Amino acid sequence: MNLTELKNTPVSELITLGENMGLENLARMRKQDIIFAILKQHAKSGEDIFGDGVLEILQDGFGFLRSADSSYLAGPDDIYVSPSQIRRFNLRTGDTISGKIRPPKEGERYFALLKVNEVNFDKPENARNKILFENLTPLHANSRLRMERGNGSTEDLTARVLDLASPIGRGQRGLIVAPPKAGKTMLLQNIAQSIAYNHPDCVLMVLLIDERPEEVTEMQRLVKGEVVASTFDEPASRHVQVAEMVIEKAKRLVEHKKDVIILLDSITRLARAYNTVVPASGKVLTGGVDANALHRPKRFFGAARNVEEGGSLTIIATALIDTGSKMDEVIYEEFKGTGNMELHLSRKIAEKRVFPAIDYNRSGTRKEELLTTQEELQKMWILRKIIHPMGEIDAMEFLINKLAMTKTNDDFFEMMKRS
């Protein structure tokens with residue numbers, strides 16, 4: 001029996017399964033407690049139980065395997081990992097571990113890990129001699145992540161504008177600068193769907209911080225990938241813990257030469273959470289930001305890199321501006337020069353209900369010549385020269401109308417050449 005499979009089973013089926021095993025009063029219990037009771041009953045019959053999760057090591061030296069389904073929140077069905085196992089396999093926070101588990105003995109509260117079968121989807125022996133993330137060599141992004149799907153749909157228009165305005169590569173550190181109601185969540189969903197469609201080999205993680213619960217549900221249903229969220233009714237410490245778990249997991253996967261993509265909504269809210277959590281240093285910047293508060297969100301954002309030894313970590317984060325809060329302006333100013341790709345959304349364009357509301361002239365990618373062919377780069381530059389004198393709304397309307405006539409960007413450039 002597998003713990004993860006039970007977590008994905010609907011509650012009604014779990015109750016039926018439990019009643020068939022002779023358990024009572026399940027209807028009044030929480031889902032995690034029902035799973036706990038079923039597994040305890042199952043283990044009494046002497047059969048094996050398997051479980052997996054992402055390791056979080058606590059200060060006392062032991063750790064727990066947390067589940068991504070509950071957004072790495074501590075719960076009764078977490079799996080205890082002993083300090084000796086952590087030392088033996090050289091495990092770190094963020095390692096994805098699967099193995100055989102046993103039910104709690106008398107006086108214990110958690111399931112315990114008996115045997116490690118896999119570390120980060122690899123044999124445990126291979127995990128011992130990997131290079132630490134901090135020691136890997138960072139490079140410019142040089143392998144393109146294409147967003148265009150080529151199916152001619154209206155969603156694909158957004159992806160195509162994105163490919164023209166600011167191409168994204170593996171290892172990009174991108175910032176989407178957005179005022180409220182400019183369609184940033186829709187844009188992120190679009191990017192997520194394009195990545196799942198065009199690059200199924202990449203590990204996609206969507207991290208929603210301080211978000212509305214209904215948007216979390218929508219994202220989980222639309223995105224083929226891991227959606228980890230902490231809603232606005234949870235404390236700041238919880239936002240911070242979720243973000244730390246996601247970035248640590250991503251780093252461990254990059255050490256195993258995987259390409260990981262994190263879509264973060266939003267870095268402003270994450271920085272606000274760190275500002276609440278961090279101990280007061282006595283120095284306060286404009287807008288009430290503590291002088292030490294922005295170091296950790298910068299470490300999160302700065303982890304994005306293309307790695308020479310193989311693998312990459314791409315982070316596309318949204319930053320909020322024009323919210324009327326001085327703190328948000330300060331946070332944006334701090335992150336402004338750190339990314340190597342910027343996409344600006346415009347409130348004016350969105351108010352006219354023209355989507356995607358991208359401010360084409362202000363958006364762009366550094367070192368874009370590494371991501372595109374020389375011929376494509378020339379065409380993109382010519383397009384910029386045509387669009388530059390127009391106003392931001394006219395530019396976007398012109399581009400969308402022209403793109404709608406063709407199915408792919410190559411066709412669009414051909415049409416441009418002829419005219």
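Just so you know, the numbers here start at 1 and follow the chain as drawn.
Positions of Cβ are set from backbone N, Cα and C atoms, glycine also.
According to Swiss-Prot, the feature ATP binding site maps to G169, R170, G171, Q172, R173, G174, K181, A182, G183, K184, T185, M186, R212. There are 23 other CB atoms within 10 A of the CB of G169 (ATP binding site), with all protein chains counted.
The domain 'Rho RNA-BD' annotation in Swiss-Prot covers 48-123. Break the domain 'Rho RNA-BD' (48-123) down by DSSP state and the numbers are 9 helix, 33 strand, 34 coil.
Experimental mutagenesis is annotated in Swiss-Prot for F62 to L or A, with the remark: Defective for RNA-binding. A sphere of 10 angstroms centred on the C-beta of F62 (mutagenesis position) encloses 14 other C-beta atoms.
F64 (mutagenesis position) counts 21 other C-beta atoms within 10 Å of its own C-beta, drawing on all protein chains shown. Among the mutagenesis experiments that Swiss-Prot reports, F64 to L or A is described with the note: Defective for RNA-binding.
According to Swiss-Prot, the mutagenesis experiment K181 to Q carries the following note: Partial loss of ATPase, helicase and termination activity. A C-beta separation below 8 Å, combined with a sequence spacing of at least six in one chain, links K181 (mutagenesis position) to R347, A350.
DSSP gives K184 (mutagenesis position) a helix state. Long-range Cβ contacts of K184 (mutagenesis position) within its own chain (separation 6+, distance under 8 Å): I176, A178, D265, S266, T318, L345. The mutagenesis experiment K184 to Q is recorded by Swiss-Prot, whose note states: Improves ATPase and helicase activity but reduced termination activity.
Within the same chain, the residues at least 6 positions away from C202 (mutagenesis position) whose Cβ sits under 8 Å from its Cβ are L145, R170, I195, D259, V260, I261, T314, listed in sequence order. Quoted from Swiss-Prot for the published mutagenesis C202 to G or S: Does not affect the kinetics of ATP hydrolysis and inhibition by bicyclomycin.
In the three-state DSSP scheme, D265 (mutagenesis position) is classed as strand. D265 to N appears in Swiss-Prot as a mutagenesis experiment; the accompanying note says: Loss of ATPase activity, helicase and termination activity.
Within 10 Å of the Cβ of G183 (ATP binding site) there are 20 other Cβ atoms, across all protein chains.
Cβ neighbours of T185 (ATP binding site) (same chain, under 8 Å, six or more residues apart in sequence): E215, M219, D265. Residues within less than 8 Å, Cβ to Cβ, of R173 (ATP binding site) and separated from it by at least 6 positions along the same chain comprise F301, G302, A304, R305, T314, I315, T338, G339, N340, M341. A simple way to gauge crowding: the CB of R212 (ATP binding site) has 14 other CB atoms within 10 angstroms, across all the protein chains here. Same-chain residues at least 6 positions away in sequence with a Cβ under 8 Å from that of G171 (ATP binding site) are, in sequence order, P138, L139, H140, A141, N142, S143, A304, R305, N306, V307, S312, L313, T314.
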